[in-house]
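Novice: I have a structure I would like to understand better, so I am pasting it below and will then ask my questions one at a time.
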Amino acid sequence: MSGGAALPVSQMELHKVNEVQFEIFKERQIKSYAVCLVEHAKSYANAADQSGEASMICVWVPLTSNSACETCHRKHPECPGHFGYIELAEPVFNIGVFDLVLLVLKCVCKTCGALLLNTREQDVHKKLQHVTGLNRLRQVAKMAEAKCRVSTSTEDDMGIDGFDSAPFNGGSGMGPGATRGCGASQPRVSRFYGIYPTLVIKAVHEEQDAEWHADKVRQVLDRVSDDDARLMGFDPQRCHPRDLVLTVLPVPPPQVRPAISFGGLRSDDELTHQIMSIVKRNNQLRRDKESDVQAAIDRSRALLQEHVATYFNNASTYYKPTKVNDTKKLKSLTERLKGKYGRLRGNLMGKRVDFSARTVITGDPNIDVDEVGVPFSVAMTLTFPERVNTVNKKRLTEFARRTVYPSANYIHHPNGTITKLALLRDRSKVTLNIGDVVERHVINGDVVLFNRQPTLHRMSMMGHRVRVLNYSTFRLNLSCTTPYNADFDGDEMNLHVPQSLLTKAELIEMMMVPKNFVSPNKSAPCMGIVQDSLLGSYRLTDKDTFLDKYFVQSVALWLDLWQLPIPAILKPRPLWTGKQVFSLILPEVNHPATPQDRPPFPHNDSVVMIRRGQLLCGPITKSIVGAAPGSLIHVIFNEHGSDEVARFINGVQRVTTFFLLNFGFSVGVQDTVADSDTLRQMNDVLVKTRRNVEKIGAAANNRTLNRKAGMTLLQSFEADVNSALNKCREEAAKKALSNVRRTNSFKVMIEAGSKGTDLNICQIAVFVGQQNVAGSRIPFGFRRRTLPHFMLDDYGETSRGMANRGYVEGLKPHEFFFHTMAGREGLIDTAVKTSDTGYLQRKLIKALEDVHAAYDGTVRNANDELIQFMYGEDGLDGARIEGGQLFPLPFRDDKEMEDTYKYEYDVDGTFSGKVGGNYMDPHVRKMLRADPQNVRKLQEEYEQLTADREWSRKMLDLEDRDKLKLNLPVNPGRLIQNARSTMGKRSQVSNLSPITIIDHVRKLQEDLMKLFPSYHRGGDGYIRNTLSRERIESALTLFNVHLRQLLASKRVLKEYKLNDRAFEYLLKEIRTKYHQSLTTPGENIGAIAAQSCGEPATQMTLNTFHNAGISSKNVTLGVPRLLELLNVSRNQKHASMTVSLFPPYDEKRNAQKAQHLIEYCTLESITRRIQFIYDPDPRHTVVEADRDILELEWNVMDESDAELRIQEVVAGSPWVVRLELDVDMVTDKALDMKDVKQAILRVDESYIIETGMANNVRQRTIRMRSRYNEGADSIPKLKREIPALLARVHLRGIPGVRRALLKDTTEFTVDQATGKMSGNKIWAIDTDGTALRRAFIGVVGEDGKNIINAVKTSSNKVPEVCSLLGIEAARSKMLTELREAYLAYGLNINYRHYTILVDTICQHGYLMAVSRSGINRSDTSGPLMRCSFEETVKVLMAAASFGECDPVRGVSANLVLGNQARVGTGLFDLVLNMAALQQAVPQAEAVAPGKDVNVYHSLGSTLQQNIQSSIAYRPRDHDATPFVNNASLFLRQGFGGGSSSAPVTASAPYNPSTTYHGGRLEASAVHRSQAYSTSPALEYGGREASASQMYSVMSSASAFNPVSTRMSSVAHSYSEYSEASSYHLQHSVAPTSMQASLPRTDNSMTMQGIGSVSVPYTPHAMSSAAPPSQVYASTEVGRSHSEDSRSQSALYVPTLSPTHAGYAIRGDEPSTHRSDSNVMWREAGGGREQDEEDDLSTNYMPTAKTPQQAAPPTAAEFGDEEEEEQ
């Protein structure tokens, strides 16, 4: 091989790494891999002087660009580097595995190396059965240590030296009865802690200490057999315990420790110097051993060990860090691997990337919501690679030859050479060849990835379309700032340009902004109208906004409309209302969405009502068009799809911006000044509050204030005062807003929702209000006062933080000081919680990153372990869930059930004469009576509904009737309303039969079962596996119950009055939308769950709040509570129980008694003062306060008792212990003084209780004295013993329950007679402190029965629940506690994300902490995943020591190795259909001569149109394949039917199997009113789709169609064509062989077998394409002549619109519905009717919105034969 010859780059695909095997290199392996022995500490800077040492040079000298390796003769970077090795003079410890060496030594005999366990014992195998690796070694060491401890403690039964011979009998690998071991006494080994830290093992034997160095330990480990090593968890083939001690040290190549060159100087790496030091110390030790001086040997050995240890880890506790100079520490191998900037996390898990840009962002309301404004400088620097082919060669050549933007930067040739175009003098002669790759500039319409850090959730990285603009900042639409959490105060964002078509396709299909309008976190929109656009919408739709013709025409141009609606006012001049203008933007939707939400028609224009796309009343506010669940954004997304939402947002922003530019809006000082009437009312509020505070203070001073449960008097006072002051601010805010005039700019912004609240306007104009710190008033901080300016002990409102002035007037100095105190708290919280929540989210991501949805519908991790049978227990996508659906079924009583669901039939099963009444068709009633079985079916329906009611009452968490709302994937109520408004007539009688309704609803439920994936489904669709069938039935149970109660036959007939067409449309919609809601296989739902739980945590505060005014139960909230739960903390700060009570203790009065019985109470807790008094005479006490009661007790005492008492007192101590009890606490606890006396005597009988005062005495005292006279030692002894005694005297309650508080809950009961359900208030006990085990035992009440209902009693301490009740109970409790932690801050996260997190924590049967102690201790995750989280080197060392193997299945492992992760689009493999490939049309034949088709760029525009111009455009269509279909496509320029037309594509040979999309395209001009989309990818369902829209659908689907239509660069996407475009009908000739019966497709049909791509429902006449030689016509019986004339169609010719917005008024032509029985083909020239319809088709202009709206497909179009054919 010639020196320095570079190897050619291989074109072969790299093999994928399937697994990684870890092991520790043995001595012979290190030597075999090395190229030389390193014996001299030389840098070999001058390689020429080291002749004869070539191998040594390649170890020491780093390669330069001109030099070649002396070993392999390759140049940099082809040379991989070569190892050397150092032969150590003595073995040394590897600091990374030193702890493992200690564990092994504890397991084996130090003399013979045998295992210190009897492996024949069953207990040994039982404990080691399920543990491997490090956990196994720890378990063996634990058992061996316990065995040795037992042996030494029972020496009488032992053998030699106190050790049982049993552990050495019959070990592994030995025959039965064979004897193992030497029986030697075993020293105790531990780490040596000397004056100077070192790696030495301390061995203690017979009280003599010895130091074992590595050579001694190596000798012991060398005697360990392979079988014993295997039992300890080692793999002897990978790592024997002897290999843990180093005898040979490998020297890494210079590529690992490159030198730094600067000018002519070179500086070696720190590791190089450390290796040199090791070589020097090693040589010195060898020389010292030859000299045989022990002191020198010890010193050299210690230095060698230290240098080797710090070479591996320079941050350990064994040695002081080695420094390379006075300040800088050595960066060892460990420091280079671990940490955020180490090799794993810094260079493998995350990398720096090319083709990215970063700059400041600014807002721009004139670009689309899915666009990003890119500066020219960025667009000319970033490039996109396009491969040259026959299709795009001409266009790319023009790019390459241009010298100004848009141009190209580089050309990559197939031979590997690169042409830099900027260096060419003459670029006009550049030629391109097929196969070249041109890196062209980023141009308008390119798809890029936009990101803002921190990337907390999926919506922080979204795809945008490029809009190249002037200036130097990224321009962002304001509606996109919410998911990015961005503002324009200097934020910077990152832009990434995809570098492949696959990446671009994934961006378009999954990451574009419209795809992410609805967040899976809250199942609600994360984007909406904000800021100025929201304010403009409110003012535009105000009831007194009227607009003239000039303004409305301007708006029409913005919206690309050419026909105005009829003005609301005609005289004296035409005026349009703002609501009419806003209606031009609205698609055909209804709001409120469901009938039960519909309010009565308001007279004050206060309620928004939208019907069929017309805003009838009400102003548009944030709740209507903002990012809120159930808003207009949400409804449009569910009804019409994401693209329609984008159109709506873009239209609103353009119109409102134009409106504000013309009408203006400003805020001035006059808006902040309150009038005299408002100031007077505010002053009255302040005076009223001040008097109220004074009353509370007076009541507290008089001790008459009602104390709250568990609170002291001072705490109750503070709670009442703080509550009164906060109410004062709220009341003032409401009055301030109501008194402000309607035109006040602040009020307008507040009511619109664009900025501010009523509290803000109150603080600005009136007063700021009470300032709180940590949820309470400003505390005393300066000698019993808040500030030196106030009196001592001033508890008034002014001195404790009340600010009585507003911002306009200005705060007083002390008010300003208090105000800054409250603000500082928020700043500190924000600073502290940022790091905590960021680390919390990282832990969540690591724990859940491998959890994904599998193709069988289950949820699994990387090892295919089952996490859930169904994602979220229902298998649905969180973004498709609709909340807020009322569910009144559980609250219906028997009478309401009968009125709503039951028909009029007798008990004997015969219909009464009233059946059907006025809501059933007479023919249906006659048919119903004809068959006696019909009654039975109706009875079964009612029985099923009654059973559903009972099931829902038992299973659901019931609330009030108006609050019980369901979260389901489909909103049937809205679909029913849509069906009624489009197909039904309110006055008509339904033509449906109840039996038909019941059968169709049951059929629908069976169809829903078939939508779920399962591997056990037979050919008939039935699932034969019981478990698989049950999980699907369980997922559908709640939805089926809701569906049955909504679509009960009587409700459909009587309440909805649906006809057959509307009912079949409704069922089809429900099925389709449910199918769309199923989660996608491969979805990384674990990461979504982690983001959904981690991102809202940033909105939490870190404080532990004291709920003032509610109870004194201290609860941990926010991030600390989350950390407690996720870390599975066993020492919770505020653990508590909820104790349920048996009747009658669940009533309030009895619950108070139970409260005292449960709360733990000792004598210490109720004792206020302890006195020691010398009082030897019991009859004449020296305490004056006790004389009366003592005299009373002596008088009632018998003489014998009195004499006995006197004798005891005389013999006892003269010192009396006087306990003064807290009267209030004794009263609260309901304690009897006799009980206290008995409790004292139960604990200690050495005391005489002289008196316990009677219960009716105001002062409660106890006098007690010792029975023994200790003389002078009495007082010290009493002072020592009495406090301990008081703490031990247990009066009542459960130990551990520090406080018990009453808590009321609602329990629903059912009246069996009427079936009515009512809620009753019952009382339970909330405790501070937990003792669940003791609570389960119970507490006996006054009647001698247990008062605690253990079945309903729970603790918030999850580990305690797990230990007592098992893992399932712990899972349920963990789920409940997580939800409550988020709900405390108003964060309502979708239920399915909690379940993923909780099931992952509990999946192994124990609670796995989401921390390094849980994730890195799990055996299921591989070493690569664990080391990428934390403890990098520790994990890798353990993996190598125990020979672990990583199967490379997880996300982290694949990222480390550069593989595609097996989630998402990487979960499946694609198989190429070679047969279909043979039928593909070649590129050269598919493209017309001289024409260029843009395959790579979504814009599809000419080069000149990419240059900045005044004509805006909106590219939208996706990439398509470079093939065309059999249709000839013509374009006309101009309006209303221009005269010029030119074909832009040639015809391809006709292929019947590939004409589906083309056929839909051809027929779309005629049947666009019938096009009905049911697919999320093709989102025009329910709205008339224009021909240009249908083309957009066509081009989007063309990626799946081998023969698809491709428009020229002039033809833009649907957004560039409005429905005002003209559709020109062209003639063509059809062959006679075409059949009238056309193929069709179902919603679940897949395109070309790729994935599960849903296609829209298409009427039969649109299902196939006519050949180029055919003409298509349609007639229908019963249609009018004018309607039938519109049915004549051929290829359409859309006309370009002059503006860039694609909006139109719907209903521009009547709806036509045709069945396939009325479709026929006619030969060209077969007598086409010539009449006025020709002029209509060529000069068509849309008209205003008319009552004849486009109706959804008819019932006939949803025939059963369609599904049968599918």
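Note that the numbers count up from 1, one per residue, in the order the chain is shown.
Positions of Cβ are set from backbone N, Cα and C atoms, glycine also.
As listed in Swiss-Prot for this protein:
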type    : residues                   : note
BINDING : Cys69, Cys72, Cys79, His82 : Zn(2+) binding site
VARIANT : Val131 to Met              : In trypanosome isolates
VARIANT : Ser472 to Asn              : In trypanosome isolates
BINDING : Asp487, Asp489             : Mg(2+) 2 binding site
BINDING : Asp487, Asp489, Asp491     : Mg(2+) 1 binding site
Novice: Do me a favour and check the Cα-Cα span between Val131 (variant position) and Asp489 (Mg(2+) 2 binding site); whole Å is fine.
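Specialist: About 55 Å separate the Cα atoms of these two residues.
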Novice: For the binding-site residues Asp487, Asp489, Asp491, which one has its C-beta crowded by the most other C-beta atoms within 10 angstroms?
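Specialist: Result of the Cβ crowding comparison: Asp491.
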Novice: Quick one: pull the CA-CA distance for Asp489 (Mg(2+) 2 binding site) versus Cys69 (Zn(2+) binding site), whole Å only.
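Specialist: Cα-Cα distance, Asp489 (Mg(2+) 2 binding site) to Cys69 (Zn(2+) binding site): 54 Å.
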Novice: Can you name the residues of this chain that are 6 or more positions from Cys79 (Zn(2+) binding site) yet have a C-beta less than 8 Å from its C-beta?
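Specialist: Sequence-distant Cβ neighbours: Leu63, Ala68, Cys69, Cys72, Gln255.
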Novice: Under a three-state reading of DSSP, tell me whether Cys69 (Zn(2+) binding site) is helix, strand or coil.
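Specialist: Assignment for Cys69 (Zn(2+) binding site) reads coil.
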Novice: What is the Cβ neighbour count of His82 (Zn(2+) binding site) at a 10 Å cut-off, with all protein chains included?
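Specialist: Looking across every protein chain shown, the total is 21.
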Novice: Taking the Cα atoms as reference points, how far is Asp491 (Mg(2+) 1 binding site) from Ser472 (variant position) in Å?
Specialist: 14
Novice: Relative to the Cβ of Ser472 (variant position), which residues of the same chain, six or more apart in sequence, are found under 8 Å away?
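Specialist: In sequence order, the residues whose Cβ lies under 8 Å from that of Ser472 (variant position) (at least 6 apart) are Thr359, Pro375, Ser377.
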Novice: In terms of DSSP three-state secondary structure, what is the assignment for His82 (Zn(2+) binding site)?
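Specialist: The three-state answer is coil.
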Novice: Counting across all protein chains present, how many other Cβ atoms fall within 10 Å of the Cβ of Cys72 (Zn(2+) binding site)?
Specialist: 15
Novice: To the nearest Å, how far is the Cα of Asp487 (Mg(2+) 2 binding site) from the Cα of His82 (Zn(2+) binding site)?
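Specialist: Roughly 53 Å, rounded to the nearest whole number.
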Novice: So which one is it: of the recorded positions Cys69, Val131, which has the fewest other Cβ atoms within 10 Å?
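Specialist: Each of the recorded positions Cys69, Val131 was scored; lowest Cβ tally within 10 Å is Val131.
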